[in-house]
Amino acid sequence: MPENPATDKLQVLQVLDRLKMKLQEKGDTSQNEKLSMFYETLKSPLFNQILTLQQSIKQLKGQLNHIPSDCSANFDFSRKGLLVFTDGSITNGNVHRPSNNSTVSGLFPWTPKLGNEDFNSVIQQMAQGRQIEYIDIERPSTGGLGFSVVALRSQNLGKVDIFVKDVQPGSVADRDQRLKENDQILAINHTPLDQNISHQQAIALLQQTTGSLRLIVAREPVHTKSSTSSSLNDTTLPETVCWGHVEEVELINDGSGLGFGIVGGKTSGVVVRTIVPGGLADRDGRLQTGDHILKIGGTNVQGMTSEQVAQVLRNCGNSVRMLVARDPAGDISVTPPAPAALPVALPTVASKGPGSDSSLFETYNVELVRKDGQSLGIRIVGYVGTSHTGEASGIYVKSIIPGSAAYHNGHIQVNDKIVAVDGVNIQGFANHDVVEVLRNAGQVVHLTLVRRKTSSSTSPLEPPSDRGTVVEPLKPPALFLTGAVETETNVDGEDEEIKERIDTLKNDNIQALEKLEKVPDSPENELKSRWENLLGPDYEVMVATLDTQIADDAELQKYSKLLPIHTLRLGVEVDSFDGHHYISSIVSGGPVDTLGLLQPEDELLEVNGMQLYGKSRREAVSFLKEVPPPFTLVCCRRLFDDEASVDEPRRTETSLPETEVDHNMDVNTEEDDDGELALWSPEVKIVELVKDCKGLGFSILDYQDPLDPTRSVIVIRSLVADGVAERSGGLLPGDRLVSVNEYCLDNTSLAEAVEILKAVPPGLVHLGICKPLVEDNEEESCYILHSSSNEDKTEFSGTIHDINSSLILEAPKGFRDEPYFKEELVDEPFLDLGKSFHSQQKEIEQSKEAWEMHEFLTPRLQEMDEEREILVDEEYELYQDPSPSMELYPLSHIQEATPVPSVNELHFGTQWLHDNEPSESQEARTGRTVYSQEAQPYGYCPENVMKENFVMESLPSVPSTEGNSQQGRFDDLENLNSLAKTSLDLGMIPNDVQGPSLLIDLPVVAQRREQEDLPLYQHQATRVISKASAYTGMLSSRYATDTCELPEREEGEGEETPNFSHWGPPRIVEIFREPNVSLGISIVGGQTVIKRLKNGEELKGIFIKQVLEDSPAGKTNALKTGDKILEVSGVDLQNASHSEAVEAIKNAGNPVVFIVQSLSSTPRVIPNVHNKANKITGNQNQDTQEKKEKRQGTAPPPMKLPPPYKALTDDSDENEEEDAFTDQKIRQRYADLPGELHIIELEKDKNGLGLSLAGNKDRSRMSIFVVGINPEGPAAADGRMRIGDELLEINNQILYGRSHQNASAIIKTAPSKVKLVFIRNEDAVNQMAVTPFPVPSSSPSSIEDQSGTEPISSEEDGSVEVGIKQLPESESFKLAVSQMKQQKYPTKVSFSSQEIPLAPASSYHSTDADFTGYGGFQAPLSVDPATCPIVPGQEMIIEISKGRSGLGLSIVGGKDTPLNAIVIHEVYEEGAAARDGRLWAGDQILEVNGVDLRNSSHEEAITALRQTPQKVRLVVYRDEAHYRDEENLEIFPVDLQKKAGRGLGLSIVGKRNGSGVFISDIVKGGAADLDGRLIQGDQILSVNGEDMRNASQETVATILKCAQGLVQLEIGRLRAGSWTSARTTSQNSQGSQQSAHSSCHPSFAPVITGLQNLVGTKRVSDPSQKNSGTDMEPRTVEINRELSDALGISIAGGRGSPLGDIPVFIAMIQASGVAARTQKLKVGDRIVSINGQPLDGLSHADVVNLLKNAYGRIILQVVADTNISAIAAQLENMSTGYHLGSPTAEHHPEDTEEQLQMTAD
């Protein structure tokens, strides 16, 4: 029998709910009927009665066991099943009938000592004129007395009085009938309960008394009925009330609830309190507020509590019949019913009350007239106890609702005290009683209020709330907000359940009323009330229900790359921080936006019953992506601005301060790392296969349905070479299998699908398949597959090369080998994408290589189990051989491998291919191919090749340092003739039969627990050239400046695409081959772009996937997983395909000479030197350029899955057919778009296509419009493009619907031959962000800057021009025209092209002259805000990509504070700013994405920072002296008087990653607020003399809470003038020049500033120093520089520099560089020589290369003889030619990159 049946029943109901929900998610409806029946049974009243009866029988058994033998127990059970003992059940005469007189009855077994005058006088005094009762109750031998008491503090000197709260029906006290509710107990066993007895002692007396309990109680006379009575007793209705109207109301519950709320008690009756508008009762129309409920069904509810009535209503089922009455004719008190917990008498107003001192208080009367059914519009709060002013407390006005009666009256103010309502004195009433009085008052309400005459209110109130709600009762915890001592105790220790029921009676009552007040039984209201109880009154809880459906596949396909899945489904972006998940933005027109309920900054608490609060971001986002609709969202909105208050924290945990600007984490809007789901055509195609003895010839896997995450689909994984499926040509990897003969595979598990396929008998099999929808550029290679005829079937056996290897259904996440892939800042941070990313040819291997690389980049571990693969044809007994030398790696070994999770593969067959079979079969093999010499146990000769579908979905990159890599023995069994034709994949291992071998891949990368490796490789001597100087000639600058990058993964934050590349310097590794042993490396990658970084860079190339430890490569210890191979024995692999790389390595001599790059580790702030670089000869340039031109193709778009099919062919006719087919598909793709579709091909000239592009003026729509056409460009010559055309594709790269950044990256990488798809719509002109204008002509000698309308000239020996430039959307037409008109000089900057002969692959075209990321003078591209460091003393523009986290900044200050500036308070280490590494605490933020924060308030700054997009552009100012020394703090003492029971009225916050505790908020009306000296952002240095500078927030909070009386604080405040002066200095040093030439280019600004500051310094110094002999003498400066160190200087000058042929001098010195550490170099020093090499006659670029490649001990000879003044003036004049607009001009984040690339290189 259950211990607590009610609780157990609720738990069972909850379990049933969860079970039903899970079954619904799985689509299982078979158990619905049984579960519903079970559910209804548990909810039925009969079942509740049975449970109650069981409990009563158990209780009776306990009673009977303890009743003496001479007693007879007369008991009964009530209708509900409760145990009731009848009167006279104890026959020994101990129970007496009540006496009606107040004198001592002769029946009493004891008589009070009347002679004791002192005792009597005390009792009389305590009774205060009330009726005195003497009661003697015999405590039973078992069980309790049957009543509970409550202790309430009276207003008389803080004395605590004990009142009877409740008398249990059927108990000893109830049968005695003398003890009543609300009786005040004056004495217990002759002990008076005066001020000498505490309430704990009184309760102990009640509980510990044995035998007879003698009580003296005081009771109000029952005949008192005056409306002004001070009695708080529940008014007892007359025994015979004549009702004016009695009516029977029947309501049929339709599931939405009854729609009314009740209130009341036993004696006053239960009354209808509220009627929900639109609810059932409201629609019925008969029930009215104020109706007394007399009977429900056949149950008389008079005398019941409201909770009992609520239970009766719940048990009624759907039909509720009630007898209600209204308009009593009898005299009923207007005093509202009060709960039993209140005292019986209203104590008189103390002499210190507000009314007594007219000098301090004024009393006034207000008359309010209700409008139709509306509330009065005031919100009240109660305070019980002694306030900090010593005055009596009571009910205060907390807030006034705008538009209400109180609001229009105008006389009532917040903090007014309400003393009477309609003449009824309410002093001493609790909140909910006053609420009832106000609610039950008539149309006209008279209020008597008291207000302090002084301006500074000392009322004990919190700041007013903005919540616009009607007056509503507060929950019991809020009843007495500060000083309540309500202690409720059961005095008799009854049965545990009854005790619990009594102790929680009030809470249950209130909760039941709240539920009924809303829509009863409504899940939304239950959710709301549950969270309201948890969060308290400071939060508004909202429940929203969404039922969204993705309309069709095309819609999801169109947007899936632009928005995260959860954003697409819910229509909100979610930022997460520390377990809180906030809505950061709402998608316009999305589901949540349509609902109109939620706002940004609302916190998401729960979705579909899953609590998100407290969960990590990864858990929350993962759940939101998978949770099925409809969605029930529970959100909360903070109603107050206070934080983790020192006084009264709202939550148990420390609240997050408001000043943490970015609590949140942003979702990468591109969702680069979450992979992308495949989509299939809804059209089902029937493929007929003839099953033979070998099966159908394909393998399958299950895959998450992109449209329903709870379901899976069956997908063709791979085809068996020369199998039935491959020969038919109708089935291809990636096809979705929907049916087999008559069997539908919808929602079928993988195992079931396998069984169905295996069970199909041999013969004709009908397969229903859906082809994948693809958008990739390789669509053109799959035209045969989509054609209606099958006439070309026979070609597939010879042309499909290893298709399945390109099918990875979940895009992977990044390298696992974290130590090697840390982010690192480089010396030249600007990453021009220029020519290093030449687009590649449309080679057939592209798709394969791309997906191989994705496979190499390892998906998350948990995703491995989602892609189990089963080969469904053959049997798998072949794998059961226990021979350890047969390295086929059964499942058990895979499971043992610690770094690789089990894939749960089942191999149902293999196929053995003879070496001399037709090459088509070998070329078409799928999966991982294993060659084993140990095949003899199966009876095959060594020449045979065993092919097996090893289908590991990913190969984690295992560090080469781990020595337990599993290795197989591979022999030279591959026929190399077929290799020339095959498209070599990861799974194919070509080995020369006779010569040296090269292991390109390992079939299964798994690690065993023990050292089970076979000794396969013999040790041989190897030689490694570790110093670059030993092979200088091969290290061209094309390697040194390569920008490809492997993604890094932030621990705990998911995987994130980095902002830019951090490759170390190239190095040479020599590996000597060993006879008959492979090199021991496997490679991955190729031409295809694998990943796009956030700044538009592309990740591509050949990478080392694994190095076998005992192999020749492994023995060198010089190669590791993730290294990028730049060159092999003179063959450039930077743009090589996978097959070309394999051939190059295979054909390399002995030794094999690799040039490789590794990712460097990430320093936090210090920038790193980039790479060593040497110029290469013209022949090398030419050769490399020829190779690159041979391999030019397109960069693929962000990948859709599955990848497209490929068909190798060289037939020109087929190419034409393919193009026609592709064009047809393109037209189909955009058939729904309005306008005329055009497909053209253009040949770029040296200036690009001659197009100017802009976006859509509607920022929510992503479009790319042609706004200008150069009359001399290819587009104008072709004549088919017009202004207003919208670009959809370039070289099959889809631009439609893409962001500006994506489009920019694709445009930049376009090759010379460009295929454009665009649409022409007449309305386009109205949609364009920039008014169209013609682009003036340009020539190689004079390219005018047109704000980005011209192509960037990326010069390589003056030979090639690359790129289509976009017009920044923030530039208006007028600005663009004015810039053209104001150009003073041709901006074909000759110093760029002539000084720096860049290598073909360079992507740092403009940064070679600048090591610090700051502007040299060579090109305006030298400052990249994404990478440039922050120079102290000047305003800097920086960009930070948030990735998967928020910015992670906490700020202080604002125009509404004395600080008058927005200053970074802390940089949180998990945020994007910390990863970026440039922002420090103390930096001032001047602008955020064009929003000027110089004059913004604190809240405005927080809003601006929170509502930032993915890329955040900041203008910051740093003064290193600030916020670091206390000399910058204004230190002053503040003394606050802390009153008893009150706090100081301030909230604090500490740094999580540093020391210091700061004031985050001042509570209105608190001690700190009244003092008026403290502000937000002040630092608490000490408390009562105790140093708090290094204390934690918790420590300071505890000390402040425990402090009493006078609290002495020492406060530190950043000096108000310090930031102003700092900004003035900044403006003097930088802004003044900008005012003189407002168009100064950002790249010149730092140099001009530095030089002019230096000039100013020199001017104020002694003029004699200019000719000082010591300054003019050469100085030798020695610098020690490690490989990872940044030199940290910028130079200017050199032959052919824009300043003229002047000597090279130091233009800037970065504080974090090694040069600055010497403290011997100065800005303006002329560099005479570097390591003994004179610089006379060298060009700027030559000197740059010398410095960049100088490591170790660097000797500089310098002379301080540069004429800085002349150079600074010359720079200032030059900078006016750039006219980029004021630096403070507004701009959009999308335009930041373009704004810095407006001039030619």
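A Cβ is built for glycine as well, from the same backbone N, Cα and C atoms used for every other residue.
In this structure the noted substitutions are not present, so the sites keep their original residues.
Residues annotated as domain 'PDZ 2' in Swiss-Prot, with sequence analysis given as evidence: 248-328.
As a whole-number mean, the pLDDT of the domain 'PDZ 3' (365-453) in this prediction is 77. Positions annotated as domain 'PDZ 3' by Swiss-Prot, on the basis of sequence analysis: 365-453.
Taken from Swiss-Prot, the feature domain 'PDZ 9' applies to 1533-1615.
Taken from Swiss-Prot, the feature domain 'PDZ 10' covers 1676-1762, and the record attributes it to sequence analysis.
Swiss-Prot documents LEU19 to Trp as a published mutagenesis change and attaches the note Reduces L27 domain binding affinity to PALS1 L27 domain. Non-local neighbourhood of LEU19 (mutagenesis position): LEU35, each in the same chain, at least six residues away, with C-beta under 8 Å from its C-beta.
Its Cβ taken as reference, PHE38 (mutagenesis position) is surrounded by 15 other Cβ atoms within 10 Å in the chains shown. According to DSSP, PHE38 (mutagenesis position) is assigned to a helical segment. Looking at Swiss-Prot, you'll find the mutagenesis PHE38 to Trp noted as follows: Reduces L27 domain binding affinity to PALS1 L27 domain.
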Per DSSP, three-state class assigned to LEU19 (mutagenesis position): helix
Tally of residues which DSSP labels helix, strand or coil - the domain 'PDZ 2' (248-328): 14 helix, 35 strand, 32 coil
Three-state composition of the domain 'PDZ 3' (365-453), taking helix and strand from DSSP: 15 helix, 34 strand, 40 coil
DSSP residue counts for the domain 'PDZ 9' (1533-1615), split into helix, strand and coil: 15 helix, 34 strand, 34 coil
